[in-house]
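Written out below as structure tokens is the structure these notes cover.
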Amino acid sequence: MSLVVDTNKRKQKGKSFYTEEQKKVMIENTVIKCILKSLKNNLGSLELLISIDSEHQFLEDYQLFLKLKERRSGTESEFPLQNTGSLEYKTEINAHVLPMPVEMGQTYDFYVEFRKKYEDAEQEPLLKRLSAEVNSIERAFHVDQTTELLILPYTTDKGNFSIKVKREAKIIRFDQIEISSEEISITGYAGYLSSENQYRIKNLNLILKKGGETPIEEKFPIKLERKTHGLENMRADGFVPELYDFEVKVPLKEIPFSNEKRYVYRLFMEYICNDDEGTDIQFNSTALVLGDRKNKLKGLVSIIKTNNAPVRYEVFKKKKKQTLGIRVNDYSLKTRMKYFIKGKKKRLVSKIKKITKMRNKLITKTYKSLFMMASRMPVKRKTVIFESFNGKQYSCNPRAIYEYMRENHPEYKMYWSVNKQYSAPFDEKGIPYINRLSLKWLFAMARAEYWVVNSRLPLWIPKPSHTTYLQTWHGTPLKRLAMDMEEVHMPGTNTKKYKRNFIKEASNWDYLISPNGYSTEIFTRAFQFNKTMIESGYPRNDFLHNDNNEETISLIKSRLNIPRDKKVILYAPTWRDDQFYAKGRYKFDLDLDLHQLRQELGNEYIVILRMHYLVAENFDLGPFEGFAYDFSAYEDIRELYMVSDLLITDYSSVFFDFANLKRPMLFFVPDIETYRDKLRGFYFDFEKEAPGPLVKTTEETIEAIKQISSPDYKLPVSFGPFYDKFCYLESGRSSEKVVNTVFKAE
């Protein structure tokens, strides 16, 4: 939009000669940068000095506010900024002005809001993200005395200012990364901050790790210098945080390489600290992340001549996760040709993917048009379409509701939406189904009066106005969901897109089942759900209450073909994101030693396993015949719960359902130290509230099982509060409650 202004006009009575509409256009088209210039911890409060970098001449018409937004919940607070002269503004914040009480895992993003001073001016406020230009910003951290948690300022990978709430933080920031013909040189600052442990850093080492069948680990010492310069401008209490400027040099000739294949190293930092008693404490960081998306980190390549062939060294970062790495390979003509062809092939595959994507878009558009046409046809009254996990299973809450309605409401016509590759169980049981995404399915879905689904439907499906959509969901939330997720690492999407699409699909839900009040609160916020929440307990758990008897257990054991005279341990570990050697090459082993378990417990127990399919397909149970049984592909995990005397799991949410049986549980967590950061992405304190003991070794597991086997064993003290919080609504009548709410009697 162009704007023409008569420069001969003059201001009258101190007022601008521009109209409000002209001013609006000018401010919307003016670049305004809001920059945090300084940050100081003033005895518990954070003092912020903010500079507004703009040529806009109408800023005097606006009042500026600092806005804080908690990333997970969306809760906001704001307060006015005080002008200290020119375009600089000052303010002070503490825990009391945060939009909600301080809790572990919170992240607050900072914005500057420009609001018209005059109430009669009809203009939306202008919101700008606050960027940061403060060196070593973490030094201004504060420990909240009420919660004993760190309130930690930091700069995001996009250069913006935020604070996060943590118990501890391993700080690693990079200033410069260079490569020469001799070495890789890295400078920056690092440290360790904690609200609990007063560790003093003794040494830091840079670790280069290569995975695969022949793992390599190399250590390089880091030169440290205490970071004290300018500290007086950041802290009024004189406290010197455990932060150090560092420099590390990695001689290229000391990095192992192979003439046959490329070696790829990930970078870690090893901390060696002293505790209060002078004892050495050692721990590693997670894989090092560059933390600056503006830095493309290109051109960091060095080629060295050796006796055999030239060797190429490259420092790189992964595009999405920003993790740093070093690639090393020979640079012979043969290798260069190989990578040249590989690059050409990669570009060809990329073009094919683009063409396929365009074709799929066209197909989706056609399907959507047909669906909308079909939805205008008369509704088929009392027709219900059920779907579980994208049509791949006959399971979960939809199954429980279907079986209840089949017995108690035969007047309804009920069909299952089934992926044709997973239709065998439906054929065996004689359950009516329609192949998912077929033409018949499209018309059936469009004309059905009810949908009963436990996961998201494709986003392109428009819900007809005559259809009632019951979303059952599929579990009590343990890990963060949807809008509560800080980052999303999934192929084909990003955090913003994932959240937007999730909320768009969730807006179609008319009813949502919640197993307890804890879940209701999370679902409402994370899904931004504002329609009817049915707080009923989970229908799928009716089976665990109504059929918990010796006859049912005996029948299931016969069906599973397992011994009836032995106790059963269900081992259901989760899949780890890092459970691989390289892309497409996974680790197919178990942390729990089955040899040792059989030797100590084989006379009294058997083990049934519910594993990730990649492990299940490649793990050989031959040596454990008669002791360990693989039921990873068994369709109904409820039946595995029912026959099990004991559950062993780790961070899987299966324990919420198993708790309904009031049977013992063990949590086998050998990697709890490295997994702890992920645990802090959970909704509750897993280590404190887990309804059973945490064990780290097979020996500890065996000892715990022997204690459970004793006649005087009682469930741990933590089980009662856990059951009261998560299972109090489960009574065997959840299906009935849901059906009576959604399928109202006519």
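Including glycine, each Cβ sits where the backbone N, Cα and C put it.
Unsubstituted: the structure retains its original residues.
Sequence-distant contacts (6 or more apart, same chain, Cβ under 8 Å) of SER653 (CDP-glycerol binding site) comprise GLY475, THR476, PRO477, LEU478, LYS479. Swiss-Prot lists TRP473, HIS474, GLY475, THR476, PRO477, ARG540, PRO573, THR574, ARG610, MET611, HIS612, SER652, SER653, ASP657 with the feature CDP-glycerol binding site, giving similarity to another entry as the kind of evidence.
If you draw a 10 Å sphere around the CB of GLU604 (mutagenesis position), it holds 13 other CB atoms from the protein chains shown. GLU604 to Ala appears in Swiss-Prot as a published mutagenesis result, with the remark: No effect on catalytic efficiency.
According to Swiss-Prot, the mutagenesis experiment ASP630 to Ala carries this note: 3-fold reduction in catalytic efficiency. Of all Cβ atoms in the shown protein chains, 17 besides its own fall within 10 Å of the Cβ of ASP630 (mutagenesis position).
Under mutagenesis, Swiss-Prot gives GLU639 to Ala with this note: 4-fold reduction in catalytic efficiency. Within the same chain, residues at least 6 positions away in sequence whose Cβ sits under 8 Å from that of GLU639 (mutagenesis position) are ILE556, ARG559, LEU560.
When secondary structure is read from DSSP and collapsed to three states, SER644 (variant position) falls in the coil class. In this view, SER644 (variant position) is surrounded by 24 other Cβ atoms within 10 Å of its Cβ, with every protein chain counted. Swiss-Prot lists SER644 to Phe among its natural variants, and the accompanying note reads: In mutant rodC1; temperature-sensitive.
In this view, ASP645 (mutagenesis position) is surrounded by 18 other Cβ atoms within 10 Å of its Cβ, with every protein chain counted. Among the sequence features in Swiss-Prot, the mutagenesis site ASP645 to Ala is noted as follows: 3-fold reduction in catalytic efficiency.
For the mutagenesis experiment ASP650 to Ala, the note given by Swiss-Prot reads: Did not get expressed in heterologous host. In sequence order, PRO573, THR574, PHE667, PHE668, VAL669 are the residues of the chain that are 6 or more apart from ASP650 (mutagenesis position) and have a CB within less than 8 Å of its CB.
Classification of ASP630 (mutagenesis position) by DSSP places it within a strand. If you check the recorded positions TRP473, GLU604, ARG610, SER644, ASP645 against ASP630 (mutagenesis position), the ones with a Cα inside 10 Å of its Cα are ARG610. Using TRP473 (CDP-glycerol binding site) as the reference Cα, a 10 A cut-off selects none from the recorded positions GLU604, SER644, ASP645. Between SER644 (variant position) and ARG610 (CDP-glycerol binding site), the C-alpha separation comes to 12 Å. In the structure as shown, the Cβ atom of GLY475 (CDP-glycerol binding site) sits within 10 Å of 19 other Cβ atoms. Cβ neighbours within 10 Å of ARG610 (CDP-glycerol binding site), excluding its own Cβ and spanning all shown chains: 22. Annotation note: GLU639 (mutagenesis position) sits in a helical segment as assigned by DSSP.
PRO573 (CDP-glycerol binding site): 22 other CB atoms within 10 A of its CB, across all protein chains.
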